[in-house]
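Engineer: Submitted below is the structure of interest, expressed as structure tokens.
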Amino acid sequence: MREAVIAEVSTQLSEVVGVIERHLEPTLLAVHLYGSAVDGGLKPHSDIDLLVTVTVRLDETTRRALINDLLETSASPGESEILRAVEVTIVVHDDIIPWRYPAKRELQFGEWQRNDILAGIFEPATIDIDLAILLTKAREHSVALVGPAAEELFDPVPEQDLFEALNETLTLWNSPPDWAGDERNVVLTLSRIWYSAVTGKIAPKDVAADWAMERLPAQYQPVILEARQAYLGQEEDRLASRADQLEEFVHYVKGEITKVVGK
């Protein structure tokens, strides 16, 4: 199954890795494919997720050239018949090994940055609490396209740090403007955070949605069901029309997560 999914995007993957190697050799230590491609299967709007590890920081010329070239290998979900959205996260080895929280991210590229990139705006290196979650994902499920396996290269992220990152993420969503236009992703991400808070593991979005469905009061189940079906391409996404129900869902699930990870 995993090999078939990777084969489905092999041409695009080769192009992306080629761009990374061209700009980052000889400082390149590893490239890991993680996310839906290797855990649960690519869905209609799934990204291709790559974690790249290098030995030194990027100079500004390299950063800009790499990002501009990555832009040519990626497309926003639904905009291309042959290209998927690509998300590339780059870390410097000594910033994350040995592990400490919060860790520093050297670079991140994704379709949400496209307009900024085209306008000449490039995100600098920054502290990123999400690296605790990302590295946990990579250690649990990934394929090394370059370099050693993730579980050999990276230290385990302590559960306390994972919980802290999950808890920090919850602060992003407090009122409807915080999820406007991104309703499906927020519903599914909250389900994954809830799953991770309870189990200490990370699951694909649809698996976490099924898990959450079994634990939700009946009045919130239509929200997660619609998000799941839209994610799988089985139903149109109409979550924006469920404004009151959606807000109640968000606050309920945040409350359940907080019971587990604390405040």
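For all residues, glycine too, the Cβ spot is worked out from N, Cα and C.
Feature table excerpt (Swiss-Prot):
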- Ile96 to Met: In transposon Tn21 (VARIANT)
- Asp128 to Glu: In transposon Tn21 (VARIANT)
- Lys201 to Arg: In plasmid pLMO229 (VARIANT)
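Explain the structural surroundings of these features, please.
Structural biologist: Packing around Ile96 (variant position) is summarised by its Cβ count: 22 other Cβ atoms lie within 10 angstroms of its Cβ, all protein chains included.
The Cβ of Asp128 (variant position) lies under 8 Å from the Cβ of Pro102, Ala103, Lys104, Arg105, Gln108, each of these being in the same chain and 6 or more residues away along the sequence.
The 10 Å shell around the Cβ of Lys201 (variant position) contains 12 further Cβ atoms across the protein chains shown.
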Engineer: Do me a favour and check the Cα-Cα span between Lys201 (variant position) and Ile96 (variant position); whole Å is fine.
Structural biologist: 20
